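According to Swiss-Prot:
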ACT_SITE  ASP103  active site
ACT_SITE  ASP105  active site
ACT_SITE  ASP230  active site
ACT_SITE  HIS232  active site
MUTAGEN   ASP103 to Ala  Loss of activity
MUTAGEN   ASP105 to Ala  Loss of activity
MUTAGEN   ASP230 to Ala  Loss of activity
MUTAGEN   LYS237 to Thr  40% of wild-type enzymatic activity
Amino acid sequence: MRAKLLGIVLTTPIAISSFASTETLSFTPDNINADISLGTLSGKTKERVYLAEEGGRKVSQLDWKFNNAAIIKGAINWDLMPQISIGAAGWTTLGSRGGNMVDQDWMDSSNPGTWTDESRHPDTQLNYANEFDLNIKGWLLNEPNYRLGLMAGYQESRYSFTARGGSYIYSSEEGFRDDIGSFPNGERAIGYKQRFKMPYIGLTGSYRYEDFELGGTFKYSGWVESSDNDEHYDPGKRITYRSKVKDQNYYSVAVNAGYYVTPNAKVYVEGAWNRVTNKKGNTSLYDHNNNTSDYSKNGAGIENYNFITTAGLKYTF
């Protein structure tokens, strides 16, 4: 099934090119619309560690949480012809934002459901996050008051975090949660980056009644390629972890509502929910203290979900 869907994505440009050869392209001002908006980004991203030698069970998980990071978002769309549109969109954070990180380990194989080690880092920053999206739409219905179309595109997103200070509860070799303490305030503990690359397919549409308009978009990908980089800065455990995961699932739902203040200008609000589901992938580590490295197949997991709310202006030229 995924192979068939990927075939649709790859052959869409060919089909559109063939169709375009029978139509006349007209680059006129009223073929273009653009929008810009401001809003917030909230969500959580997760990294996991699995042990293949213990049946692939999860032994570690780090949850990076962020709330209400300010973002700016923009898009431009060009109607090549009544049936075909191309577009570009993207957003970026306007600065760093405070967050939170929790790191838990399950090292006791005889009691895998109970964590043995935990550290909490309330002094965590979302350093930056951004995304770009290139897409093409084919309109099945295209009337003055409503549109419905299929879409295909390519999207990339990035996230960067730094956790500082914090507290910990560890288990010694002889005990259980018996080592309690804290890290120096402001000292870097862990730095983490994620990147997601994906082709996708989707469905988009809108409906207008007088000066009010509702719209929505659904996107899906089964071909997400994600990667991450985890830097442990502890001088006694200076380790870099890098992981790659392929063919993850991605889901996105966006809904917007707007009002035309002039025939060409619309103010609107929008909410978008996005998720990349967890899947196992390969990981490597490099120990800077010992100059040693290791590699593990199916030893990592990467996941991300977020919610974006924006308010902005759309203008048709």
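Glycine residues also receive a Cβ, built from the backbone N, Cα and C atoms like all the rest.
Swiss-Prot feature annotations superimposed on the structure.
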residue: ASP103; record: mutagenesis position; Cβ within 10 Å: 22
residue: ASP105; record: mutagenesis position; Cβ within 10 Å: 18
residue: ASP230; record: mutagenesis position; Cβ within 10 Å: 21
residue: HIS232; record: active site; Cβ within 10 Å: 19
residue: LYS237; record: mutagenesis position; Cβ within 10 Å: 10
*LYS237 (mutagenesis position) versus ASP230 (mutagenesis position) - Cα distance in angstrom*: 13
*List the Cα distance (Å, whole number) between LYS237 (mutagenesis position) and ASP103 (mutagenesis position).*
15
*Taking the Cα atoms as reference points, how far is HIS232 (active site) from ASP103 (mutagenesis position) in Å?*
12
